[in-house]
Amino acid sequence: MGAGGRMPVPTSSKKSETDTTKRVPCEKPPFSVGDLKKAIPPHCFKRSIPRSFSYLISDIIIASCFYYVATNYFSLLPQPLSYLAWPLYWACQGCVLTGIWVIAHECGHHAFSDYQWLDDTVGLIFHSFLLVPYFSWKYSHRRHHSNTGSLERDEVFVPKQKSAIKWYGKYLNNPLGRIMMLTVQFVLGWPLYLAFNVSGRPYDGFACHFFPNAPIYNDRERLQIYLSDAGILAVCFGLYRYAAAQGMASMICLYGVPLLIVNAFLVLITYLQHTHPSLPHYDSSEWDWLRGALATVDRDYGILNKVFHNITDTHVAHHLFSTMPHYNAMEATKAIKPILGDYYQFDGTPWYVAMYREAKECIYVEPDREGDKKGVYWYNNKL
């Protein structure tokens, strides 16, 4: 099949909004990764240092402008207006810093440039600034990409089976309980995952992203975990010096609250990319890499798609070709959608509606009852 070729798929690739929760195919697809790659224009795989830096520098300039306005003009506002200005700053700065987080994440995928040392340098600097242990998460995230959709080996947001639901689960299965759980997840989910592997796959031993001897890592990776920790400590020391000079309240308002927004968006984005009523999970008897990579969903965050460098609405392509730079992912997605057909899942439900729906509908997974594939698991919510 030549570039731009098409392979038959079970049904049309276009879905109505009422079809978004219909189960995607779980059979082995009639196409290969090679077929998908041939359909993508070759230039989409090329990484440009000037272009990559242009997005990073643009985000830095915007974040710096927000910081400058907040530090120089908010104190001049009458009190009622300052109560409006600070939440606006937190929301806007948190969104822009999430964009910087995404670019540092691309560095971990070697999608920023053709030079691994440059990618790692940029990624270490900017992930450390956002209190992310760069190399530590780079390696665990790489394993997530290698095992997406596997109930045994995926790294994060591994769904539970019904037997693993705690006794109090049924008491939280109501609107108030869901809102409470979502709030805890968005506020504490990211630091708890990094520190204690909460929502991650089980390991023998202390699975902590800051611990070089954690079972997450092999011997070749441990030295770089120390580098990640050094980056975090350096930023923490800088924050301490800033707080000592300018006050803790200033540090919290200018940096701490926007960082909470970043962490919340990170958890939300990841949660909605991998949690959806239509998506299967697989045990070892059924899982393979391609079907696992396709067990993801693209979402629509409106204008935030651009602010987040399209990590939200091109996630399927990202899982298939993770070294592709974000600025080519939209074109690549359009190229592969006709081949993917029903294997491609897009849900345009507003994120604030989708997060509640998924919290309600996707409580645990159970084996497929409608077919003969006992190694395929689907979400359910009947406790």
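Glycine is treated like the rest: Cβ placed from N, Cα and C.
Not measured: the values here are computed from a predicted model.
Quoted from Swiss-Prot, the note on mutagenesis experiment Ala63 to Val is: In m7FAD2/L7M; Converted from a desaturase to a bifunctional desaturase/hydroxylase; when associated with G-104; N-148; F-217; V-295; A-322 and I-324. Of all Cβ atoms in the shown protein chains, 18 besides its own fall within 10 Å of the Cβ of Ala63 (mutagenesis position). Following the DSSP three-state reduction, the secondary structure of Ala63 (mutagenesis position) is helix.
In sequence order, Val122, Gly123, Phe126, His127, Leu130, Val132, Tyr134 are the residues of the chain that are 6 or more apart from Ala104 (mutagenesis position) and have a CB within less than 8 Å of its CB. In Swiss-Prot, a published mutagenesis experiment is listed as Ala104 to Thr, annotated Increased monounsaturated and decreased polyunsaturated fatty acid levels.
In the three-state DSSP reading, Thr148 (mutagenesis position) counts as coil. Residue density at Thr148 (mutagenesis position): 25 other Cβ atoms are found within 10 A of its Cβ, drawing on all protein chains shown. What Swiss-Prot notes for the published mutagenesis of Thr148 to Asn is this: Produces less than 1% hydroxy fatty acid. In m7FAD2/L7M; Converted from a desaturase to a bifunctional desaturase/hydroxylase; when associated with V-63; G-104; F-217; V-295; A-322 and I-324. In m4FAD2/L4M; Converted from a desaturase to a bifunctional desaturase/hydroxylase; when associated with V-295; A-322 and I-324.
Swiss-Prot documents Thr148 to Ile as a published mutagenesis change and attaches the note Produces up to 4.2% hydroxy fatty acid. In C4M; Converted from a desaturase to a bifunctional desaturase/hydroxylase with a high hydroxylase activity; when associated with G-104; A-322 and V-324.
Take the CB of Tyr217 (mutagenesis position) and look out to 10 A: across all protein chains shown you find 21 other CB atoms. The secondary structure of Tyr217 (mutagenesis position), as reduced to three states from DSSP, is coil rather than helix or strand. A mutagenesis experiment is reported in Swiss-Prot for this position, Tyr217 to Phe, and the note states: In m7FAD2/L7M; Converted from a desaturase to a bifunctional desaturase/hydroxylase; when associated with V-63; G-104; N-148; V-295; A-322 and I-324.
For the published mutagenesis Ala295 to Val, Swiss-Prot gives the following note: In m7FAD2/L7M; Converted from a desaturase to a bifunctional desaturase/hydroxylase; when associated with V-63; G-104; N-148; F-217; A-322 and I-324. In m4FAD2/L4M; Converted from a desaturase to a bifunctional desaturase/hydroxylase; when associated with N-148; A-322 and I-324. Neighbour list (Ala295 (mutagenesis position), Cβ cut-off 8 Å, at least 6 residues apart, same chain): Val24, Thr148, Gly149, His274, Leu279, Pro280, His281, Tyr282.
Met324 (mutagenesis position) falls within neither a helix nor a strand when secondary structure is assigned with DSSP, and so counts as coil. Swiss-Prot lists Met324 to Ile among its mutagenesis entries, and the accompanying note reads: Produces up to 5.4% hydroxy fatty acid. In m7FAD2/L7M; Converted from a desaturase to a bifunctional desaturase/hydroxylase; when associated with V-63; G-104; N-148; F-217; V-295 and A-322. In m4FAD2/L4M; Converted from a desaturase to a bifunctional desaturase/hydroxylase; when associated with N-148; V-295 and A-322.
Where Swiss-Prot documents Met324 to Val as a mutagenesis experiment, the accompanying text is: In C4M; Converted from a desaturase to a bifunctional desaturase/hydroxylase with a high hydroxylase activity; when associated with G-104; I-148 and A-322. For Met324 (mutagenesis position), the same-chain residues lying six or more positions away in sequence with a CB closer than 8 A to its CB are Cys44, Phe45, Ala111, Ala317, His318, Ala332.
Where Swiss-Prot documents Ala335 to Thr as a mutagenesis experiment, the accompanying text is: In sve1; Altered fatty acid composition and suppresses the low temperature-induced phenotype of tocopherol-deficient mutant.
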Collapsed DSSP category at Ala295 (mutagenesis position): coil
